[in-house]
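Quick notes on the structure that follows.
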Amino acid sequence: MADFTNNALKKFKLVFLGEQSVGKTSIITRFMYDSFDNTYQATIGIDFLSKTMYLEDRTIRLQLWDTAGQERFRSLIPSYIRDSSVAVVVYDITNANSFHQTTKWVDDVRNERGCDVIIVLVGNKTDLADKRQVSTEDGEKKARDLNVMFIETSAKAGYNVKQLFRKIATALPGIVQEETPEQPNIVIMNPPKDAEESQGRQCPC
């Protein structure tokens, strides 16, 4: 087992973007607490949580910024995108409009961060397959067109949520600064050796 006590702790800011009620908060809640709240409550403004991940070769601290999808909060979002390491753009597979709007969200990220950001396109609510309006193939195609990473999840069922964060962890750059590790909210993960997902860092600009 790796000795994590000597590993540096690097903080990475992840901002979650997307239309209202696509499941941004639910994905974060599933990752943080392995739970799901059936009672919908819209995020007001911006929420913040953080979690330590012990990886195979390093320890990182993920700062998770949950943004509101409502139009009245849109003016707040660019300032949170500006210093982010990762943008997680979420849509609801049962809502075609939320999928179409992801192009705008990705554009917003690139306008603020250029190519210096990892972007992940996430199709959520795969547990509602009988109501699906957006195929997996359409999601994969859009991700290729936008040159971003892609995954489908179900925050309700817990499907692929840990895998989402593994993909992100694999794509993140190496440790460059040392800090004292924080102990609360720890999750241990061994990302796959296959690091091809890191192509999400590339940008056609």
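The backbone N, Cα and C atoms fix where each Cβ goes, glycine too.
Although substitutions are noted, the structure shown does not include any of them.
Swiss-Prot annotations:
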BINDING   18-25, Thr43, 66-70, 124-127  GTP binding site
MUTAGEN   Thr25 to Asn  Constitutively inactive (GDP-locked form). Diffusely localized. Fails to localize to the cortical granules in oocytes. Does not recruit sep-1 to cortical granules in embryos following fertilization. In glr-1 expressing neurons reduces the number of glr-1-positive puncta in a rab-6.2 tm2254 mutant background
MUTAGEN   Gln70 to Leu  Constitutively active (GTP-locked form). Localizes to the cortical granules in oocytes. Recruits sep-1 to cortical granules in embryos following fertilization
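Annotated features taken from Swiss-Prot, shown on the structure.
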residue: Gly18; record: GTP binding site; Cβ within 10 Å: 24
residue: Ser21; record: GTP binding site; Cβ within 10 Å: 17
residue: Lys24; record: GTP binding site; Cβ within 10 Å: 28
residue: Thr25; record: mutagenesis position; Cβ within 10 Å: 23
residue: Asp66; record: GTP binding site; Cβ within 10 Å: 22
residue: Lys125; record: GTP binding site; Cβ within 10 Å: 27
Binding-site residues near Thr25 (mutagenesis position) (Cα-Cα within 10 Å), from Gly18, Asp66, Lys125: Asp66
Could you find out if DSSP has Thr25 (mutagenesis position) as helix, strand or coil? helix
